[in-house]
Structure formats: C-alpha cells, structure tokens
Amino acid sequence: MDAPFESGDSSATVVAEAVNNQFGGLSLKESNTNAPVLPSQTTSNHRVQNLVWKPKSYGTVSGSSSATEVGKTSAVSQIGSSGDTKVGLNLSKIFGGNLLEKFSVDKSTYCHAQIRATFYPKFENEKTDQEIRTRMIEMVSKGLATLEVSLKHSGSLFMYAGHKGGAYAKNSFGNIYTAVGVFVLSRMFREAWGTKAPKKEAEFNDFLEKNRMCISMELVTAVLGDHGQRPLDDYVVVTAVTELGNGKPQFYSTSEIISFCRKWRLPTNHVWLFSTRKSVTSFFAAFDALCEEGIATSVCRALDEVADISVPASKDHVKVQGEILEGLVARIVSSQSSRDMENVLRDHPPPPCDGANLDLGLSLREICAAHRSNEKQQMRALLRSVGPSFCPSDVEWFGDESHPKSADKSVITKFLQSQPADYSTSKLQEMVRLMKEKRLPAAFKCYHNFHRAEDISPDNLFYKLVVHVHSDSGFRRYHKEMRHMPSLWPLYRGFFVDINLFKSNKGRDLMALKSIDNASENDGRGEKDGLADDDANLMIKMKFLTYKLRTFLIRNGLSILFKDGAAAYKTYYLRQMKIWGTSDGKQKELCKMLDEWAAYIRRKCGNDQLSSSTYLSEAEPFLEQYAKRSPKNHILIGSAGNLVRTEDFLAIVDGDLDEEGDLVKKQGVTPATPEPAVKEAVQKDEGLIVFFPGIPGSAKSALCKELLNAPGGFGDDRPVHTLMGDLVKGKYWPKVADERRKKPQSIMLADKNAPNEDVWRQIEDMCRRTRASAVPIVADSEGTDTNPYSLDALAVFMFRVLQRVNHPGKLDKESSNAGYVLLMFYHLYEGKNRNEFESELIERFGSLIKMPLLKSDRTPLPDPVKSVLEEGIDLFNLHSRRHGRLESTKGTYAAEWTKWEKQLRDTLVANSEYLSSIQVPFESMVHQVREELKTIAKGDYKPPSSEKRKHGSIVFAAINLPATQVHSLLEKLAAANPTMRSFLEGKKKSIQEKLERSHVTLAHKRSHGVATVASYSQHLNREVPVELTELIYNDKMAALTAHVGSVDGETVVSKNEWPHVTLWTAEGVTAKEANTLPQLYLEGKASRLVIDPPVSISGPLEFF
C-alpha cells in the first residue's frame, strides 16, 4: 500500500512549442548571495566533470571523514540558511507578487534541477517468469552472477533525505504517510541508540544533508490500513541507500546497505545469496513447494537450508509483522556479491540495541488514538513527538495554510524552456520532455519549496517536482525508449526533483558547454558490475497464496461482492486463481472457504460494504475459526488469531488505498467448479453470446446482418437472432439477459460495443445463469503500447463513421462531435496493449475471433492523418482532465473541438483513397468470421495455446519411468514364471493405471522437508538410470525394488529407506503402504521374485 497522490488540479498543461535544447553552464562557486553563479571563461573540463558525484564512505559524521565536496558550495546546492523553525517561518516571499507569472524565459534564464529523493528504477521485464528463471539459473551456473533474494514486507514505500531534504511517500509528500514514516524512523533510532539517540539523530541528518543521500524503506504499520496481516509492531526496513550527488543517482549494493545500516543501527532485511547451480535451482524449487502454503517461519527455514549465504534481518518478521509473508524478491547481482557480503559480515557484526528496555514515550498507535478528530491533528502530534533533529520544522506538512502547497503548472513549461545549468539538469529535462512527447501516463506536479522561502526573489524561484507515473505501461514504454536512446536516465519509482529557476547576466560560456558535453561521456556506465543492462535488471517478485487470499481474493473482491453479488464474486476469484495457476486442490479448498466467507460477510454487513482499510477486523476472526476446523484448513489459511485491533488508532487517510499487485498474467489450470465462466472449449449444446469489444465504425452491425441472413446459420439447428443497441430503449444488457432467459439455447448476436470490464462481467454472469458460452469478436489491429487499437484502425473507424447517413444512433456525418465520440470510445481501452487485451478476453471467455480490418501490405499512415489524430488525442486528454465526461461542445475547449472536428473531416476526405485502399474487403472479412463462428458453434474450438505453469504443485521429487518399458518387463517376468503370470492375471487394468504414473520417489515434502525436495532441482529434467532388481508382492500390493544411478558422476540418492516402483495396490490400500513390503517379506508375509539380470530403465527427474 502506498500513499495516494495528493489531490489538486489535475488539468494538463500545454507545453510550449519551442523548447530550448542547448545547454548552459553552472559551476558551484562560493558566493555571498543566494543566486547561482555562472562559470568563468577559465572553467576547465576537469572541474565540470567533478559535477558527477563520487561514492562516499558511509559512517557517522563524528567517526569518518566528511563528505567529498564538489567544488565549493552555493545557494544552488544548499538548503536556505535562514534556519526553519516550527514557528515564525516567513513564507510571504512565496505567495507575494505572482512571481512565477512574472518570471519570463529569455536568453538569461537558467534552470538547475537535482533529484532529491528516489527509489530504484522500475524495469518491466518483457520475458515471462519462467524465461526469467531460466536466464537467472543460466547466469549463476556459469559464474556470471549471483542470485539475491529478500523478504517482501507488506507496507508503504517511505524515503528520507534528511531533515531539510525531506520525507517522501511513493508519489507524494507532506501528508500522514510521511509523518508516520518520520515518527517510526525516529523511534527506531531511540530504540537502537538509547540515551545517545538525540546526538546520533543529529549526526545522521547532517550526514544525509552533506552527502546528498536518500534512504528508502518499507514502512510497516497498523495505522495506515490493512494488507495481508496487521503487524504486531510498527517498524521500517531499509531497502535502498542512494547517493544523489549532483548527477545520476547511485544505489548501494546490498552488502553496502548492510554496512551502512549497521553503522547507523538501522533495520535491515533478511537476505539470501545463491551462487551455485545447486543452490539457485533449489531456491526456485523451494518456492514452488511453498508458494501455496508458505508462512514466514517455513519459508525462512527452507531458504536458510538451501542458500549459500543467509543474512538474518534486524527484526524477525514473525515477531514484528507476523507469520503471513507477502512474498520474496529475487534479482541478479554481481558475481562478487558473496565475497563482498562475507567481508561486511566479518567487519560489521550486528549492533547492540541500547534502548530496548527504555521508556521511549508514547507509541505511534497511542498518539494516533489520542488524536482521532482529523488528519492534521494526528500529523502535528506525531511531528511534535519526533524532536528537532528529524523535524526542525513542520513547514513541509503545513506550509502557509492560507495558501495551497501546489504551484502553477507553468513551472514545467518554464523548466523545459530554460537553459540547463549543468549536465544533470539537461538529463532531467530530456526525461520530462520525452515523457510528454510520447504522452506517457504520468503527471508532473509542482509544489512550492518552503525550505527555500528566504532565498526567493523575482529572479530566483524554487520548486519541488513530483513525477508520478500512473501505470506500469508508462515504465514499459519508457524502457522501450531507453533501448533506442541508451543515454537516457532511468525512470525511477518515487521520483522527486528540486527545481531552481533563475536569471544570470553572465552570458553563455562556450567552454562550459563543452565541459558539460564531455561530462556526458562519463555518465554512461555501460555494464553494471559486468552485467549487460537486460541481465542487470532481471528481477522477479514471488508472492505467497496465504497473503494473496487475504489481499486479492478477500479485500480486493469486496466491491464486487457487495456491488454485484456472490456470483460475480465467484467469477472474480476463479479468474484470479486461473491467472496465478493455482493448483486444482487449492482451488477447491479456496472455493469452499471463499463461498462461506461471502455468505458470512453479506449476512453480517447487509448492503453496507466492508471497508478495505479495516477488512481484517472481520476477515481475521472468520479465518481463525475456519482454520480451527481441520489441519487442512489451517494450512490453507496459514496463520490466524493474532488480530491487532486498529479501530481506535487507525490514521485518517484521505483517499483509496493502493496496492502494487505486480502479477504476471498466465493461462492457469482448469477451474475448480463445474460451471466456470472460462471454458477450455465452447460446448455445442449450450447457448452462445457473440459480442463486440470494439469501437464505432468497426462494421459490427453490417457483420451481424450478414451473419443473421447467412444460409444454414452456423451449421446446427440453434436459432440465431440479434439485438441492435441503437434501437433498444433503456439499458441494453439487461434486455440481452431477458432474451437469453427466453431462448437459452439460441445464438445471440449482441450488436453493441462492449468496451469495459463492467460489461464483460455482466456477460459472464449471463453465461453462468443461462448455461451459455460467450465469444468476443474484435477488429484485428497491432495496437499501441497502451491501447489494443492502433491509430491506423482508429483512422478507418472515423472514416467509416463520417461516411454514414441516417445512422440509427445518430453517429454519422451529420454528427458535429463524431470525432470526439470515437476518441471517447478509443480511450475506454487505454491502459492495455494488444496482447494484454486479447489475453484477458481469452482468460475470461475461452475464445476470441479476430475480424480482419487492415491489409498487411499497406503503406504507413499519412502524416496529416496521424497528426490530426494525435492532436485530437491531446485535446481529449486536456478536456477529460478538466471536465471529465462533459460533452465536447461544452467547457473550456469547445472552440478548439469545433476547429478540430472540421480539420478531421477535411483531412480524412483528402486521404479517402488511401483509407479505402487499406481495408480488407468486407466479403472476405464476413467469410472468415462466419467460418470461425461455425467452428465454435460445433464445439470444436480450442483457445490459442499459451504457456501454462502450475505453481504450488511440488509435493515430491521422483524419477518418472516410461510405462511401456516397465510393462515390457512385467510381460517378460510373467512369461518366465507361472506364479507371476497367475498373480498378474486379473489385475491388468489396475496395474496399467499404476504404470501410467510409474515413478521412483526420491523425497517427499511432508516426510523429508522442503529443502530436501528442492535439492534435487539441479538435476531437474535430466535422465537418471534406475536398476530394477526384484519384485516383492502379496495379496494387497506389489512393487519393484529400484537402485537409482547417477548424473554426471554424481549419485542421485533417494531419501526413502526402500526406493521402489509401486505396481499395484488392492482397493482401500494406499500407495504409501507399499513401503512396508521388505519388512513383510522378512516376516514371511510377502513373496519375492529376483530379476536376474537386473533391468535398467532411465527416466527424467521431475517434481510432482
């Protein structure tokens, strides 16, 4: 969960057309004024290159050398010297005189920008999870890298850059999240340092300020809303240490983080390193064995056993958070990491905790409980309790309460127009400019920098910029741009920049320009620790089902359960389990539990939806009672019963809670219920709903008419009928549902665009209630990075609509706002690329038909057409941000819309020949769609294949033997031995069933432990020879004695006392009882047939 972005005017700004791309220069000269000073003509290359920050030694200010200075200090790199205090700060300069409005950009205007706080860049891996695993194993096996794994705590991102540098949440600052963060961080110092805490707090803040550093933490607390389990204590865990310097942020390695944290006595995470093929493959196998039932104790124990190095956390997850573990983060790091970690662990032992037994004052929960009236009261109380080192001023939270904290949006325009004062500024301008040009889903929010209030003058302005990326698609698209422009700085998560706009009369300095250009050569790092970029950024997040059932299945399903009912909720959680690839057994268990939960909470709450921020108040007692019923239930739930009551101290949070899911969507296994919404094949004895997730102009009505009149229908006797949306009065989909109930075995052509998930849920509900399948038909298109429909497709749709006459829905050439209407439909699909769009439809409905639209050999879209569409999209974004869904003929941009609608028509008419020529002929399209529908109607359709991986299915490791070879051995034994032939007679069918699953068990999770089963992963899928030497049997069971061979000279050892292949068990006898056959033989209760010579059979080592 992360802080919601602060509210404010979300209107977009029109970036100035002409942006100055040339560089200016700035040296950090000493000055008696607070204005930046431009370099002289004698500035050397060496001096400007020193603007690139160099790593510092970590440690306390009193115990280590001071920070390396970059040149001399100036107002550009200093916090204002006025000494902010909790009262009396003069903010009149900020709000007096409309300084920004009067600040004009000319040749003497410069900008200095520095990153003030940031977290790691977010790289969206384009590979599947399985491909990432394979690459990780390959790199570790070759000695090119080490795999690092850490615990994923359930909390909020919190960043701290010193008492003047500021405190930040993921996309905001100056709110309850950061107030709680500062309080908890200060309390960690008091707990660690005891009576020395005030002195160490001051030193720590001074150290961060002088070295321009930022530490990032996971803030885990019970006062900011529920995750998977309410933590037993409030704490932080340091996850990143960043040197911001005067250039590109430099992140510490994990060993450096641990060294830094142990010197300052800050909490560190539990970390494991895997540097061999055996250990890294064992890790992935251990996770697969635990992912459906793992809790903190079992996971940490298993990883401790298989890892090469284990570094325990400063705070035990079980003691401060609880047993419910969100997940693990695995990433590739340098092959030297193990050696570096060993050195750090040797030189920096865990520090003492001097304040453990001291009275630290009121706790976070006590303070929040005492100030429940409003959020500002809670923040003030928390900040007063922090002390002067961490909070010398509360200006960041309250500023001047008679004025807004946000600044005018023109800050960004002037930032981009100004000459960059140094190389770092030029790179930040490059980032923002590209994100705007590519229209990435991001907001650039500017705020007054209250810490610099005393330094402000008409020619010297200071602001804070928050770069808020709205969706993961923004990171994906930016990463794609980095492939074409390797010199781009990464797009960071938690991205805050200090901006200084100022005037200088020194003129331009050509030597400084050259110096800055040369500095850029030193910025490209090439490979990180010898790793190529793609490999250096390999990371995978792995979450546990015990956490997901609480957050994703219970909490995130509340709105569906209360709004749409139990049936829709069931569809939701089945789809989630399918996406995750949950094993069949767990699906059945979860269905039973979640159905019971849905009935329980609806009965208790009625129509009053349970709050997602306090859902555990109801869910935890329910889960506790459910777990007590059986051991199986207890394993499913993981842990329950230690509920922390939050109702009296929950912080007042303005806005919805946010959760980073980071789930990779895959086709899952067969759902656990007999009537799933998603079907592996469409059944021909059911009804059929054909619907269109499309845009006006896709020819769906014309297609429906042709399909309705097609001779012979769809090859069977089911009636076909259609319902045209433009002719239906009232709500359309309830009418379709009525028709389905009247004619449950009919084929319904739903002639209406179905553009969003709410409609898809209604269709799923119809399918479930009326025993029908649904088939989506979509116009084929390459799409864009964030939309399943390309601009080419959009152009054709608009062209078709503007050729219509007398359209029933009044959307034709006479419609004055037709272009706006199509843009509105187009944006309903925003946020999904083509692959994501199609995958979700297939996951929901089990089928998909692509309606041919554009010829593959067409020439590119003409520039005038592309340009007018892009202008329309920009205008739509401006309009929707300011006015929401208000008609285009109303509002601020009405005149611009009128002008654009005319320009659109003129442009499309001028390019009508091109737009007509690129379309697939209508008759060809109809024929292809009809044939695919016939296949579906017959029940012969199978959905497109996709990678399927069953997680959580590892229970034991075994060698899988070919059934034909074992069967051949039995035939030979029967032919040579009448007694054996007599024994086998009458058991052929049951033996054949066993032979289909014949295997030699090596280790079982319940009997031998997760780590033991996982240890076989280094030989996964390798052929292992097995020598069969004898057959032992009686009237209840029979099995072959097996001697397991070796792989690459290493003997594969079975942990079973008697390795064997079970051939047969009588009814009521479990396979496990076959383990007793050797003892029964010694007791004279079983017979033995020696196989001479022994028979050798090979099979792959697999997990089951």
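In case you wondered, yes, glycine gets a Cβ from its N, Cα and C as well.
For all the noted positions, this structure keeps the original residue and models no substitution.
Listed in Swiss-Prot:
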- Lys152 to Ala: Loss of tRNA ligase activity due to impaired ligase activity, but normal end-healing (MUTAGEN)
- Lys152: active site, N6-AMP-lysine intermediate (ACT_SITE)
- Glu218 to Ala: Loss of tRNA ligase activity (MUTAGEN)
- Asp726 to Ala: Loss of tRNA ligase activity due to impaired kinase activity, but conserved CPDase activity (MUTAGEN)
- Arg804 to Ala: Reduced tRNA ligase activity (MUTAGEN)
- His999 to Ala: Reduced tRNA ligase activity due to reduced CPDase activity (MUTAGEN)
- Thr1001 to Ala: Loss of tRNA ligase activity due to impaired CPDase activity, but conserved kinase activity (MUTAGEN)
- His1060 to Ala: Loss of tRNA ligase activity due to reduced CPDase activity (MUTAGEN)
- Thr1062 to Ala: Reduced CPDase activity (MUTAGEN)
In terms of Cα spacing, which of the mutagenesis positions Lys152, Arg804, His999 are within 10 angstroms of His1060 (mutagenesis position)? His999
Restricting to the mutagenesis positions Lys152, Asp726, Thr1062, which ones have a CA within 10 Å of the CA of Glu218 (mutagenesis position)? Lys152
What's the CA to CA span in angstrom from Arg804 (mutagenesis position) over to Asp726 (mutagenesis position)? 14
Given the mutagenesis positions Glu218, Asp726, the candidate whose Cβ has the fewest other Cβ atoms within 10 Å is Asp726
Please identify, among the mutagenesis positions Lys152, His999, Thr1001, the one with the smallest Cα-Cα distance to Asp726 (mutagenesis position). Lys152
With DSSP assignments reduced to helix, strand and coil, which class does Glu218 (mutagenesis position) get? strand
Any idea what the Cα distance is from Thr1001 (mutagenesis position) over to Lys152 (mutagenesis position), rounded to a whole Å? 33
What kind of secondary structure is Arg804 (mutagenesis position) part of, going by DSSP in three states? coil
By the DSSP assignment reduced to helix, strand and coil, which category contains Asp726 (mutagenesis position)? helix
